Amino acid sequence: MSSSSQFKQLEKLGNGTYATVYKGLNKTTGVYVALKEVKLDSEEGTPSTAIREISLMKELKHENIVRLYDVIHTENKLTLVFEFMDNDLKKYMDSRTVGNTPRGLELNLVKYFQWQLLQGLAFCHENKILHRDLKPQNLLINKRGQLKLGDFGLARAFGIPVNTFSSEVVTLWYRAPDVLMGSRTYSTSIDIWSCGCILAEMITGKPLFPGTNDEEQLKLIFDIMGTPNESLWPSVTKLPKYNPNIQQRPPRDLRQVLQPHTKEPLDGNLMDFLHGLLQLNPDMRLSAKQALHHPWFAEYYHHAS
């Protein structure tokens with residue numbers, strides 16, 4: 001285990017849900033790292049579950065997952081030493097905004113990023129680990145165009161705060177309808193929903209469902225995807241936060257929702273793929289592995305694992 005004296009703390013990169021992040025330098029190797037500092041409650045110390053989850057993350061070695069090199073545990077803080085990445089998908093998309101007009105990414109780049117996102121996700125799901133908090137801010141990109149998933153396991157290690165603060169409302173935009181309606185049976189499908197939201201946002205440059213609270217979030221989802229019912233989603237009416245008085249709406253044509261915001265034509269394969277991710281019923285969503293074998297990715301098959 002490293003000691004904190006091995007690292008020189010450089011500029012602050014940002015504040016996350018759990019931690020403050022700094023750029024750091026490994027004084028021994030000269031390699032840049034990201035230092036994520038989690039302040040510990042002086043009363044309680046580090047929850048053992050957090051340590052357990054974090055040690056799991058150290059075992060997650062994949063080219064599309066940000067490497068966790070080490071964990072430094074001192075009395076009042078936990079410092080996670082991560083591989084340093086130059087950028088994240090949110091900042092990358094923001095940099096393309098012209099004036100106040102968001103711009104989507106070129107579709108070949110969208111496909112390349114989505115492929116890498118699903119490669120990393122499939123690896124984690126095979127290892128029985130959910131992300132739970134996928135959003136453009138924690139998809140990190142380096143100068144070579146490699147995309148890697150960050151913050152894996154942290155949602156589980158530290159718990160997602162229930163009272164979503166304004167800065168954290170972003171997480172809502174990528175949250176699956178089953179979770180919003182109080183489902184406790186989380187499975188890998190919650191990450192797949194987030195992937196669908198991220199895909200739509202890469203195409204248009206704008207979040208697909210930018211709600212400000214759980215109720216509005218569901219309304220935005222149902223306005224586009226249609227209102228769920230028992231025939232489409234058995235047992236939906238039994239979810240704790242299901243609202244029986246919600247106005248029944250048919251689904252809108254997703255291509256018509258997205259096409260005005262991009263110059264490139266959205267083909268049938270892409271739309272079929274997106275529908276496979278954004279199924280209201282979690283049991284109907286594609287798995288990460290199935291998604292990687294979808295015809296939209298045909299040109300990548302020969303690289304597939």
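Using N, Cα and C of the backbone, Cβ positions are placed for all residues, glycine too.
Listed in Swiss-Prot for this protein:
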ACT_SITE  Asp133  active site, proton acceptor
BINDING   Leu13, Gly14, Asn15, Gly16, Thr17, Tyr18, Ala19, Thr20, Val21, Lys36  ATP binding site
DOMAIN    7-297  domain 'Protein kinase'
MUTAGEN   Tyr18 to Phe  Reduces kinase activity. Abolishes interaction to PHO80 cyclin, but not to PCL1
MUTAGEN   Lys36 to Arg  Loss of kinase activity
MUTAGEN   Glu53 to Ala  Loss of kinase activity. Abolishes interaction to PHO80 and PCL1 cyclins
MUTAGEN   Phe82 to Gly  Functional kinase, that can be rapidly inhibited by small, cell-permeable drugs like 1-Na PP1 (4-amino-1-tert-butyl-3-(1'-naphthyl)pyrazolo[3,4-d]pyrimidine)
Subject >> Close recorded positions near Asn15 (ATP binding site), where close means Cα within 10 Å, chosen from Lys36, Glu53, Phe82, Asp133 >> reply: Lys36
**OP:** Within 10 Å of Phe82 (mutagenesis position) by C-alpha distance: pick out those among the recorded positions Leu13, Ala19, Lys36, Glu53, Asp133, and say none if nothing qualifies.
**Re:** Lys36
**OP:** Round to a whole number and give the Cα-to-Cα distance in Å for the pair Leu13 (ATP binding site) and Glu53 (mutagenesis position).
**Re:** 24
**OP:** Taking only the Cα atoms, work out how far Asp133 (active site, proton acceptor) lies from Ala19 (ATP binding site), in Å, as a whole number.
**Re:** 15
**OP:** Taking only the Cα atoms, work out how far Ala19 (ATP binding site) lies from Lys36 (mutagenesis position), in Å, as a whole number.
**Re:** 6
Subject >> Pairwise Cα distance for Lys36 (mutagenesis position)/Glu53 (mutagenesis position) [Å, integer] >> reply: 15
**OP:** Look up Ala19 (ATP binding site) in the DSSP assignment and report helix, strand or coil.
**Re:** coil
Subject >> Alpha-carbon distance [Val21 (ATP binding site); Glu53 (mutagenesis position)] in Å >> reply: 19
Original post:
Taking the Cβ of Ala19 (ATP binding site) as the centre, how many other Cβ atoms fall within a 10 Å radius?
Top reply: 20
**OP:** Could you check what DSSP calls Leu13 (ATP binding site) once collapsed to helix, strand or coil?
**Re:** strand
Original post:
What does DSSP call Phe82 (mutagenesis position) in the simple three-state scheme?
Top reply: strand
**OP:** Name, in the order they occur in the sequence, the residues of the same chain whose CB lies under 8 A from the CB of Val21 (ATP binding site) and which sit 6 or more residues away.
**Re:** Lys12, Leu13, Gly14, Asn15, Ala34, Leu35, Lys36, Glu37
**OP:** Would you mind checking how many other C-beta atoms are within 10 angstroms of the C-beta on Leu13 (ATP binding site)?
**Re:** 17
Original post:
Around the residue listed as 'active site, proton acceptor', how many other C-beta atoms are within 10 angstroms of its C-beta?
Top reply: 24
Original post:
For the recorded positions listed here (Asn15, Lys36, Glu53, Phe82), which one has the lowest count of neighbouring CB atoms within 10 Å of its own CB?
Top reply: Asn15
